[in-house]
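J.: Let me give you the structure first, and then I'll get to my questions.
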Amino acid sequence: MALYDEDLLKNPFYLALQKCRPDLCSKVAQIHGIVLVPCKGSLSSSIQSTCQFESYILIPVEEHFQTLNGKDVFIQGNRIKLGAGFACLLSVPILFEETFYNEKEESFSILCIAHPLEKRESSEEPLAPSDPFSLKTIEDVREFLGRHSERFDRNIASFHRTFRECERKSLRHHIDSANALYTKCLQQLLRDSHLKMLAKQEAQMNLMKQAVEIYVHHEIYNLIFKYVGTMEASEDAAFNKITRSLQDLQQKDIGVKPEFSFNIPRAKRELAQLNKCTSPQQKLVCLRKVVQLITQSPSQRVNLETMCADDLLSVLLYLLVKTEIPNWMANLSYIKNFRFSSLAKDELGYCLTSFEAAIEYIRQGSLSAKPPESEGFGDRLFLKQRMSLLSQMTSSPTDCLFKHIASGNQKEVERLLSQEDHDKDTVQKMCHPLCFCDDCEKLVSGRLNDPSVVTPFSRDDRGHTPLHVAAVCGQASLIDLLVSKGAMVNATDYHGATPLHLACQKGYQSVTLLLLHYKASAEVQDNNGNTPLHLACTYGHEDCVKALVYYDVESCRLDIGNEKGDTPLHIAARWGYQGVIETLLQNGASTEIQNRLKETPLKCALNSKILSVMEAYHLSFERRQKSSEAPVQSPQRSVDSISQESSTSSFSSMSASSRQEETKKDYREVEKLLRAVADGDLEMVRYLLEWTEEDLEDAEDTVSAADPEFCHPLCQCPKCAPAQKRLAKVPASGLGVNVTSQDGSSPLHVAALHGRADLIPLLLKHGANAGARNADQAVPLHLACQQGHFQVVKCLLDSNAKPNKKDLSGNTPLIYACSGGHHELVALLLQHGASINASNNKGNTALHEAVIEKHVFVVELLLLHGASVQVLNKRQRTAVDCAEQNSKIMELLQVVPSCVASLDDVAETDRKEYVTVKIRKKWNSKLYDLPDEPFTRQFYFVHSAGQFKGKTSREIMARDRSVPNLTEGSLHEPGRQSVTLRQNNLPAQSGSHAAEKGNSDWPERPGLTQTGPGHRRMLRRHTVEDAVVSQGPEAAGPLSTPQEVSASRS
């Protein structure tokens, strides 16, 4: 029955029935009857003139059927049994069944039978038409190849052996290998003399190619397609996430015309067979059949000849979304790259191109692009929102309430739900609150029967409550309001879905966290047995999965199955969501549970990449179990000794084990927080630290927790109250902004390491300690400088982070910045008073590290700020010794030693000028030989700008008050630049002395002191506008402590 198929709309018998007896077609539709249609191959040319059409129309009666002319017919299994009224009691096979609809949407069934009911021949098999130049099944291929397939098997066995050795080769390697196997088998086939003669005919040659390709690919399909699936794993997961979010899509949403929707169910069934095809040729034939089904006319009255490419694309888009094929990208790659028997410039190639266009259209986000939040929910593709919230413009109070909830109109929602004032008015008009007189009864009943009353328990035609609508539309601000009005967080709709189900299905993490906070149950199963976690995994919403799992790991049931027996891990593995899988496995999801098909999550893995992730966690779990097993007691030990030992140490062992479990639990909670910080998940951080909106708004008014200043310890004045409130607040989870992991990393450390510039201010304003050290004695500023995160460094320095602290290796933040070549950070640190000649445990200064790492602009910047080239490291090498000969860095370093003394030498001498006019001129002569780097030019412009007045040593120490501010425009116009210093009351001779020096002054070290009134030392400090410095966040490394910057090359 399933082996034969034909287009009944082109069947001569059915066409004749429609043309000659349209009345019968209308009648059978009205009574929802059955039409018997003989297959095309069994019909003779005289069938229209001799056939009695009434005998082919069946009307159901008790326990059997009757034709319109009163004959009895029985349907037994896959056969038609003819009864009373027929001249010959035949048994006619049923080939297949289809359901048709007329223009009034009345349905009737058509049974395609092997031959007409009047047929007398002994043979009952249909003469099914077939394409003589097409092979559809592997059985057809084996029959065509005959004994040649045995020769192919030896080549294929060899391919299997070599593939295992070259499994990690490139895709092109495997394409070539498979093509070589195909070519070799085809060559063997053409060695047959008979087939060689047939190959001269193009049609026969194409048939041979198809046969070889189908056979070869069928035998190596598991190897090749598994590899392709691994290569396309990330693309498949991304595409699946888009299509899963579009399950509410309707045909009208993408412009599918009604006349094209009749064949969509058949096309969908055919497309679902794609993954059962084991060769590119078979997959293409499947796609072609889908296109053919789409373009078939549902009746003679509907002409589909004018179907354009856009109409076909709309239907294909709908099929791609609604057909559950989780590896579209792998299928496309497989078909395009491993089809060897034909070029793409044929009918099959056109079908493939059409599907590619539809898939690319979905990948671009054209169907899933969401408008900004300000545009409301009307343009979003939600769970039928457009149907009743915006498209149904009714005056129903419930519809009005739901519309305001969907659009986030909190004021109107609160007005509609505020019944307290009305109730108070009603009570005041009553004789007394418990009165049941006639007047009071009328008053109360009138209120109860008021159709305009809406409550948090009102429902629409889907069983949705206001909380359902707020959840499905992502209106987190309305969740608090609805719950405060009495909304039930665990209310279910007609499909058994709670608001938490819908929030997880749509991926709204903030709504999910709020519902969990209000005690929404994460274990409620809908009509399909799915929990909210199942839906979050189905649609790939990793944030919602984390919210559900992290809320309460102890009570979250990760291993509960739905009606198919699938756990959340089954679903995530089937759709290839690696992040979701890792979250589930990290929190104890089992990889050994079987669903109703006896499949474990490992067996459901979409590709080998997902499988390897789960296997790795499975092996690590087994190792942890083995390591946690206690050793067996020695049999030689006496019972008395064991009893005595247990009696004396039972309490201590129990308390120790409980403390150990408590510590492990605490560290698990801390790790969750640190992972959320590393991911930049602000909503999860807020939830774990229990920050409210009020906390964020009041963050500007908070003071540092490291050194709070109160009027007295218990003061609650307006100045001290915010800090007292923050310090007194301890989250129920025990987590705070200064908690640390086992390696000493705090949330601020992790945020600094990963460049989370948006989290740094919030953590600091909530009391994070910028001076906290991890196991390597590194502060957050060390990590930010090591990774080159400018905005993070700037925020930490603005929060008074100390720029000269050293870690375990003796490195300062400046040394890390110089080693990494981050010249913007170097300038920023120097501006905030970083010690320029501080050395690490190897004796290397910042200049050493910059020279070793060959960062010419950093070297130049350090020299301009007075870095000493005379400092020796522990190998007795200066920065000059570390530089390469005849390099640009050596050229920079050679200018300074001839005229710049070290800091100690300057202090011992008669405070001579730090840089002479001669060296300034010598240096400026080489200025334009350097690369044209904007930041470097900036410092040249600064040092050649204006005349400066001298300062006393006290004024030098307050150098942050005398910083010139250069605008970005002035940096690009050196002729117009102006540097403004705050003028101090200095003696006239000092001012004239400084004026005579002009541009010949060189920047001074900040540590110099004044020893005589006759000599003044001037320090120039320069501030760079933030807009000049690159502020883009860099990709952070893994969550780990910083490693010591290598300086071994010195």
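Backbone N, Cα and C define each Cβ position, glycine as well.
Unsubstituted: the structure retains its original residues.
The model shown is predicted, which means the values in this text are computed figures rather than measured ones.
Annotations per Swiss-Prot:
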- 233-371: domain 'VPS9' (DOMAIN)
- HIS432 to Ala: Disrupts interaction with VPS29; when associated with A-434 (MUTAGEN)
- LEU434 to Ala: Disrupts interaction with VPS29; when associated with A-432 (MUTAGEN)
- GLN509 to Ala: Disrupts interaction with RAB32 (MUTAGEN)
- LEU513 to Asp: Disrupts interaction with RAB32 (MUTAGEN)
- LYS546 to Asp: Impairs interaction with RAB32 (MUTAGEN)
- TYR550 to Ala: Impairs interaction with RAB32 (MUTAGEN)
- ASP679 to Ala: Disrupts interaction with VAMP7 (MUTAGEN)
- ASP681 to Ala: Disrupts interaction with VAMP7 (MUTAGEN)
- MET684 to Asp: Disrupts interaction with VAMP7 (MUTAGEN)
- HIS712 to Ala: Disrupts interaction with VPS29; when associated with A-714 (MUTAGEN)
- LEU714 to Ala: Disrupts interaction with VPS29; when associated with A-712 (MUTAGEN)
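So that I understand the layout, could you describe where these features sit and how close they are to other parts?
T.: Under 8 Å, Cβ to Cβ, and six or more positions away along its own chain, GLN509 (mutagenesis position) finds HIS541, ASP543, CYS544, LYS546, ALA547, ASP681, GLU683, MET684. Secondary structure from DSSP puts GLN509 (mutagenesis position) in a helix.
Long-range neighbours of LEU513 (mutagenesis position) (same chain, six or more residues apart, CB within less than 8 Å of its CB): ALA547, TYR551, GLU683, MET684, TYR687.
For the recorded site, LYS546 (mutagenesis position), the DSSP three-state label reads helix.
Taking the Cβ of TYR550 (mutagenesis position) as reference, residues of its chain lying under 8 Å away and at least six apart in sequence are, in sequence order, LYS672, MET684, LEU688.
Secondary structure at ASP679 (mutagenesis position), taken from DSSP and collapsed to helix, strand or coil, is helix. Around the Cβ of ASP679 (mutagenesis position), a 10 Å sphere holds 18 further Cβ atoms from the protein chains shown.
DSSP assigns MET684 (mutagenesis position) to a helical segment in the three-state reduction. Every protein chain shown contributes to the tally, and the Cβ of MET684 (mutagenesis position) ends up with 22 other Cβ atoms within 10 Å.
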J.: Counting by DSSP, what is the helix, strand and coil composition of the domain 'VPS9' (233-371)?
T.: 87 helix, 0 strand, 52 coil
J.: Please report the number of other Cβ atoms within 10 Å of the Cβ of ASP681 (mutagenesis position).
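T.: Taking every protein chain into account, the count is 20.
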J.: Around the C-beta of LYS546 (mutagenesis position), how many further C-beta atoms are within 10 angstroms, looking at every protein chain?
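T.: Result for LYS546 (mutagenesis position): 26 other Cβ atoms within 10 Å.
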J.: Can you give me the average pLDDT across the domain 'VPS9' (233-371), rounded to a whole number?
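T.: Value for the domain 'VPS9' (233-371), mean pLDDT as a whole number: 83.
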